[in-house]
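Quoted from Swiss-Prot, the note attached to the mutagenesis of K24 to A states: Impaired NAD(+) uptake. What Swiss-Prot says about the mutagenesis result for R188 to A is this: Impaired NAD(+) uptake. Looking at Swiss-Prot, you'll find the mutagenesis R284 to A noted as follows: Impaired NAD(+) uptake.
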Amino acid sequence: MDFVAGAIGGVCGVAVGYPLDTVKVRIQTEPKYTGIWHCVRDTYHRERVWGFYRGLSLPVCTVSLVSSVSFGTYRHCLAHICRLRYGNPDAKPTKADITLSGCASGLVRVFLTSPTEVAKVRLQTQTQAQKQQRRLSASGPLAVPPMCPVPPACPEPKYRGPLHCLATVAREEGLCGLYKGSSALVLRDGHSFATYFLSYAVLCEWLSPAGHSRPDVPGVLVAGGCAGVLAWAVATPMDVIKSRLQADGQGQRRYRGLLHCMVTSVREEGPRVLFKGLVLNCCRAFPVNMVVFVAYEAVLRLARGLLT
């Protein structure tokens, strides 16, 4: 049931967090936006509510699978550790047990998330590159006058969508191309998911009413939201490096590896570059993980009620 509960929680989290993800992507790829609220107002004015949910179908499928694997792996790993150490899978785990299980959960995710992360980053950076190319074509020395009947040539997009992007990367760069930046992804998800599950467990223990082993719904909301924020706080530096490595595609590559990317980025842009997107990620993480954990706990309680 942990796999099913994790999948349902993941889908609910996507439904809540996808609008902010859309805003984040548009801010990163469209220079016309001066800030978060400017992007929100413009998107709603032009496209209404559905504009915030464009392209939702693929993330729902992938996130539900990844969330299912994450929660399922965490619970099964924790049960095995408790069985080996205490002789009972339902024994109360220590913080070290929770940390180790959370880390294992994060590492297992990498195999599933790396290809989709590569496709997402390539498509986002492709959009930005196309916009820059259009501006150069319109303002350069060879720009076509406004009244010219023949429009300036605009490069065709290399990737036509997520699946086409995955197929193209696999064909041109091999299967290793689909796992580009996976070293940074391992470092990001390993310790961030250890933080995620440990902070959730500790906060649940603090917020549980006297005489109860689990918190009530408000307690789960607070614990889940705070766990998400703390996880993203420690994940953001490696998330920046991961994105830069994955965007560094075929041809003239800028980075030779994880360490070179980190050193080059910090030298050119300062240490603050490692925390780009931190505020928006944390703002999104709180409501998303509130919903994820409430849905997860609700499904588990429902299952226990049906089985007893």
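Glycine is treated like the rest: Cβ placed from N, Cα and C.
In this structure the alpha carbons, written CA, of R284 (mutagenesis position) and R188 (mutagenesis position) are 18 Å apart.
Under 8 Å, Cβ to Cβ, and six or more positions away along its own chain, R188 (mutagenesis position) finds A235, M238, D239, K242.
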